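For reference, the structure is listed below as structure tokens.
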Amino acid sequence: MSIQTSDPNETSDLKSLSLIAAHSHITGLGLDENLQPRPTSEGMVGQLQARRAAGVILKMVQNGTIAGRAVLVAGPPSTGKTALAMGVSQSLGKDVPFTAIAGSEIFSLELSKTEALTQAFRKSIGIKIKEETELIEGEVVEIQIDRSITGGHKQGKLTIKTTDMETIYELGNKMIDGLTKEKVLAGDVISIDKASGKITKLGRSFARSRDYDAMGADTRFVQCPEGELQKRKTVVHTVSLHEIDVINSRTQGFLALFTGDTGEIRSEVRDQINTKVAEWKEEGKAEIVPGVLFIDEVHMLDIECFSFINRALEDEFAPIVMMATNRGVSKTRGTNYKSPHGLPLDLLDRSIIITTKSYNEQEIKTILSIRAQEEEVELSSDALDLLTKTGVETSLRYSSNLISVAQQIAMKRKNNTVEVEDVKRAYLLFLDSARSVKYVQENESQYIDDQGNVQISIAKSADPDAMDTTE
């Protein structure tokens with residue numbers, strides 16, 4: 001057996017792995033300040049009416065006054081329903097919680113359906129908790145650290161000043177280690193949290209800007225603080241209700257947030273937390289931020305889940321629930337009757353419905369051009385036209401998937417630009433759904449049917465030299 005070894009002198013270019021998702025090109029809804037959609041903006045193309053409706057929902061969420069509303073995004077496949085939800089997510093920012101789940105995610109052996117839905121609802125409610133902390137903020141004048149010969153207890157003094165006053169603080173082991181870790185020197189402007197002992201380096205004083213010293217490119221010069229050394233500052237922490245539930249429900253506390261092993265959380269714990277949060281809200285210590293829960297493929301939920309959502313929407317702590325489905329009149333899971341979009345009529349009655357329409361040829365061309373730019377693929381104009389034609393005749397998803405495949409074929413030809421022949425070869429190598437269905441119908445007898453039957457036919461050879469197997 002031969003073992004291939006690489007030449008040590010040979011250099012290989014290591015490219016960084018950049019994962020590009022289906023909706024990574026979307027950065028917002030593409031609306032102006034009057035909620036009017038631009039034809040192409042922030043990765044969104046077309047669907048003007050649906051985007052404007054989503055913009056109204058976005059304003060409702062940002063105002064934070066209205067919660068417990070259900071929004072259904074309904075439309076044919078490949079019309080941008082998930083993209084619309086991703087646009088809402090990007091526009092909300094990091095302070096407003098956005099939770100995205102698929103309808104099939106809640107069916108788990110570890111959690112009941114109602115528990116999984118409850119956790120998703122609680123993840124979508126944010127709590128802004130205001131906390132007053134005492135800080136020591138000033139410019140370091142001098143640091144004196146006395147270390148014993150035996151390497152035991154360390155002592156030190158920190159001289160710190162503002163423009164109005166100067167003070168000397170005694171340092172213990174923990175503070176000395178913190179200052180050493182942050183590499184604090186004389187002339188640095190620092191902030192010390194009195195409660196936790198956390199040291200934050202704010203920058204270097206302007207008074208030391210002319211000192212002859214080696215400084216990095218990221219060195220920041222700041223003014224020496226004014227007034228008192230000790231200041232009170234209000235800090236705002238944003239957490240979700242689910243995170244508070246987890247911390248208060250298990251023995252390991254916040255460690256369960258990292259392991260993900262939250263398990264079932266008792267309703268008594270949640271009731272106590274709801275009561276405490278309501279108290280904080282009345283006292284002005286906390287502010288409730290209703291977020292968005294997005295349930296994709298909502299028709300996969302069953303009748304018990306829909307009944308739970310009906311009740312949860314009326315709760316005091318309820319987010320805005322966005323749902324997406326591509327079903328028409330279909331059977332509701334867990335029942336024998338059909339209903340529009342596969343949802344019960346009572347939930348449909350509570351929902352406001354946004355419809356998406358199929359993209360036209362020009363919109364498909366624009367979307368494919370954006371996707372190619374996102375995937376860093378250079379397409380020739382003829383190749384883009386052929387991909388657009390393929391997208392119109394088959395589907396947008398199939399045409400979008402051909403971009404990266406055609407790039408690999410072009411790279412094999414040592415060409416950086418994807419040409420028409422690369423797209424044609426990719427089209428012949430990979431079938432779309434319509435051609436796949438046609439192939440299955442033509443060769444149906446060779447496939448195993450739903451009864452487990454398959455027809456295996458062996459054609460007899462007409463070769464005169466073939467071995468005679470007859471007796």
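Keep in mind that glycine also has a Cβ here, set from the backbone N, Cα and C atoms.
A sphere of 10 angstroms centred on the C-beta of Thr79 (ATP binding site) encloses 21 other C-beta atoms. Annotation comment: Swiss-Prot describes Gly75, Pro76, Pro77, Ser78, Thr79, Gly80, Lys81, Thr82 as ATP binding site, evidence class similarity to another entry.
In Swiss-Prot, the entry for mutagenesis Gly80 to Ala states: Growth defect at 37 degrees Celsius. The structure shown retains the original residue. Annotation note: Gly80 (mutagenesis position) sits in a coil segment as assigned by DSSP.
Packing around Lys81 (mutagenesis position) is summarised by its Cβ count: 26 other Cβ atoms lie within 10 angstroms of its Cβ, all protein chains included. Mutagenesis annotation in Swiss-Prot: Lys81 to Ala, described as Defect in snoRNA accumulation. Growth defect at 37 degrees Celsius; the structure shown retains the original residue.
Annotation of the published mutagenesis Lys81 to Arg in Swiss-Prot: Growth defect at 37 degrees Celsius; the original residue is retained in the structure shown.
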- Message: Measuring Cα to Cα, how far is Lys81 (mutagenesis position) from Gly75 (ATP binding site) in Å?
- Response: 7
- Query: Pro76 (ATP binding site) has how many other Cβ neighbours within 10 Å of its own Cβ?
  - Reply: 13
- Query: In this structure, which of the recorded positions Pro77, Gly80 has the fewest other Cβ atoms within 10 Å of its Cβ?
  - Reply: Pro77
